[in-house]
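S.K.: Feature table excerpt (Swiss-Prot):
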type	residues	note
BINDING	Arg89, Tyr93, Ser185, Tyr191, Ser283	isopenicillin N binding site
BINDING	His216, Asp218, His272	Fe(2+) binding site
BINDING	Arg281	2-oxoglutarate binding site
DOMAIN	182-290	domain 'Fe2OG dioxygenase'
MUTAGEN	His49 to Leu	Strongly reduces the catalytic activity
MUTAGEN	His64 to Leu	Reduces the catalytic activity
MUTAGEN	His116 to Leu	Strongly reduces the catalytic activity
MUTAGEN	His126 to Leu	Strongly reduces the catalytic activity
MUTAGEN	His137 to Leu	Reduces the catalytic activity
MUTAGEN	His216 to Leu	Impairs the catalytic activity
MUTAGEN	Asp218 to Leu	Impairs the catalytic activity
MUTAGEN	Gln234 to Leu	Does not affect the catalytic activity
MUTAGEN	His272 to Leu	Impairs the catalytic activity
MUTAGEN	Gln337 to Leu	Does not affect the catalytic activity
VARIANT	Pro285 to Leu	In strain: N-2; inactive
Amino acid sequence: MGSVPVPVANVPRIDVSPLFGDDKEKKLEVARAIDAASRDTGFFYAVNHGVDLPWLSRETNKFHMSITDEEKWQLAIRAYNKEHESQIRAGYYLPIPGKKAVESFCYLNPSFSPDHPRIKEPTPMHEVNVWPDEAKHPGFRAFAEKYYWDVFGLSSAVLRGYALALGRDEDFFTRHSRRDTTLSSVVLIRYPYLDPYPEPAIKTADDGTKLSFEWHEDVSLITVLYQSDVQNLQVKTPQGWQDIQADDTGFLINCGSYMAHITDDYYPAPIHRVKWVNEERQSLPFFVNLGWEDTIQPWDPATAKDGAKDAAKDKPAISYGEYLQGGLRGLINKNGQT
């Protein structure tokens, strides 16, 4: 008997271009679509977003295919290279031959220069980015920093849509998501094709599905993901696991667990997982994070009436820095070092 086909999740394509404009009614129409998606499977594709995705994929592929093992070691985060004491988040996440196939390069806010107040203090979760040699990778840093601000701009527009969807002012989220303080990160993940593929790099779920990364909720306010046109993601629904169709023309967007916390799970963080697929592909998430001290008081949108924004009585306010530290630590403890 053949395997039972997995249902396809409802993941709508939403035209987000009105969120860059001034037409309030069109913005509210987008907000209603975001609201419906957020309370269904929790995912939607943002289209007409204004970001050059072929350029993003092409430049990322050029970097992934040209960086050497020695360069990866020189850029490695502390979890892999103990000499790099200050690199907790930013840097290269190494593959381990025979054990771990996925590899990635993470970079943070380009505003975090050596004279930034949070770097000088220093404050956890803030790091100065490390970059490969410009002579060996000409233009890579310029590309990466430009992409950061391109996707930051898109994310700001989408956050305006989320704010309207929740009955808030448009700047409800963006006032906490500022260029000089945001802890948002870009991760350029490579899933390679390998022959043979190392068995220890393949995990098996309780239902027998082979996985590259086990179930989890994202540690973010929202996540804005570009991925290759290779189906790999699954979302957990009341009807069971469902496939999220791949679409390399849009950004796949979902709420993270901070959004779930502050909305009292009105917008939950969808539980999802990454299937094992032995095919060369990219997964390039932008984890949208607020600033270190930014704190949003939780409330229950479902019970707010007549403009009232009642606090969720059993949900304490958590600063974003505290949330991010604990969330990333918990994810590593659960699923291992990426």
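Glycine is no exception: its Cβ is also placed from the backbone N, Cα and C atoms.
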S.K.: I want to verify one value. Collapsing DSSP to three states, which class is His126 (mutagenesis position)?
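M.R.: The three-state answer is coil.
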S.K.: Taking the Cα of Arg281 (2-oxoglutarate binding site) as the centre, which of the recorded positions listed as Arg89, Tyr191, Asp218 lie within 10 Å of it?
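M.R.: Correct set: Tyr191.
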S.K.: Residue counts in helix (H, G, I), strand (E, B) and coil for the domain 'Fe2OG dioxygenase' (182-290), per DSSP?
M.R.: 9 helix, 48 strand, 52 coil
S.K.: Report the nearest neighbour of His49 (mutagenesis position) in space among the binding-site residues Arg89, Tyr93, Tyr191, comparing Cα positions.
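M.R.: It is Tyr191, whose Cα lies nearest.
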S.K.: Name the residues of the same chain, 6+ apart in sequence, whose Cβ is under 8 Å from the Cβ of Tyr191 (isopenicillin N binding site)?
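M.R.: In sequence order, Ala101, Val102, Ser212, Asn232, Val277, Glu279, Glu280, Arg281, Gln282, Ser283 meet the Cβ cut-off.
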S.K.: Which entry in the list of mutagenesis positions, His49, His137, has its Cβ near the fewest other Cβ atoms, using 10 Å as the limit?
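M.R.: If we count Cβ atoms within 10 Å for the mutagenesis positions His49, His137, the smallest count is at His137.
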S.K.: Write down the Cα-Cα distance for Tyr93 (isopenicillin N binding site) and Gln234 (mutagenesis position), rounded and given in Å.
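M.R.: The separation of the Cα atoms works out to 24 Å.
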S.K.: Under 8 Å Cβ-Cβ from Pro285 (variant position), six or more apart in the same chain: what's there?
M.R.: Val186, Val187, Ile189, Thr223, Val224, Leu225
S.K.: Distance between Tyr93 (isopenicillin N binding site) and His272 (mutagenesis position) at the Cα atoms, whole Å?
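M.R.: Approximately 22 Å lies between the Cα of Tyr93 (isopenicillin N binding site) and that of His272 (mutagenesis position).
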S.K.: Tell me, which recorded positions from His64, His126, His137, Ser185, Gln337 are within 10 Å of His216 (mutagenesis position) if we use the C-alpha atoms?
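M.R.: Among His64, His126, His137, Ser185, Gln337, not one has a Cα sitting within 10 Å of that of His216 (mutagenesis position).
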S.K.: List only the single closest residue to His64 (mutagenesis position), chosen from the recorded positions Arg89, His116, His137, Ser185, Gln337 by CA-CA distance.
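M.R.: When the Cα distances are compared, His137 comes out closest.
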S.K.: Checking the contact step here: among the recorded positions Arg89, His116, His126, Ser185, His272, which have a Cα within 10 Å of the Cα of Asp218 (mutagenesis position)?
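M.R.: Close recorded positions: His272.
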S.K.: Restricting to the same chain and to sequence separations of six or more, state which residues have a Cβ under 8 Å from that of Arg89 (isopenicillin N binding site).
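M.R.: Listed in sequence order: Ile77, Cys106, Leu108, Met125, Glu127, Ser185, Leu328.
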